[in-house]
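S.K.: Annotations per Swiss-Prot:
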- His34 to Arg: In strain: Isolate 240-3 (VARIANT)
- Thr96 to Ala: In strain: Isolate 240-3 (VARIANT)
Amino acid sequence: MNKVKFYVLFTALLSSLCAHGAPQSITELCSEYHNTQIYTINDKILSYTESMAGKREMVIITFKSGATFQVEVPGSQHIDSQKKAIERMKDTLRITYLTETKIDKLCVWNNKTPNSIAAISMEN
């Protein structure tokens, strides 16, 4: 009897996980976070600034529209599991700037100034 209950519970949990699955778009991904919003950019990065100055370690990007966004460079305020992801985002933005790839949309945390990038969607 216990095996049957466990199987039913396990199947219900597994079905629940499969139903939600991985996000299929930046909009779905962004909706999983609090204090975020989507910005439709559809443009190339106009300027890329990287600062390694103490507590203000970050990358700042701007667009022709004047919109400004940041990615913090990993520092003591981040846990180890966040550091690699932040470094990848910083590297992605640098490559995007250098190759003049268009950024389609950004998901940003709007509780920081400038708004901090949580996810990015690009197009060629």
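Including glycine, each Cβ sits where the backbone N, Cα and C put it.
The noted changes are left out; the structure has the residues it started with.
Burial and contacts for the listed features, if you can.
M.R.: Cβ environment of His34 (variant position): no same-chain residue six or more positions apart lies under 8 Å away.
In the three-state DSSP reading, Thr96 (variant position) counts as helix.
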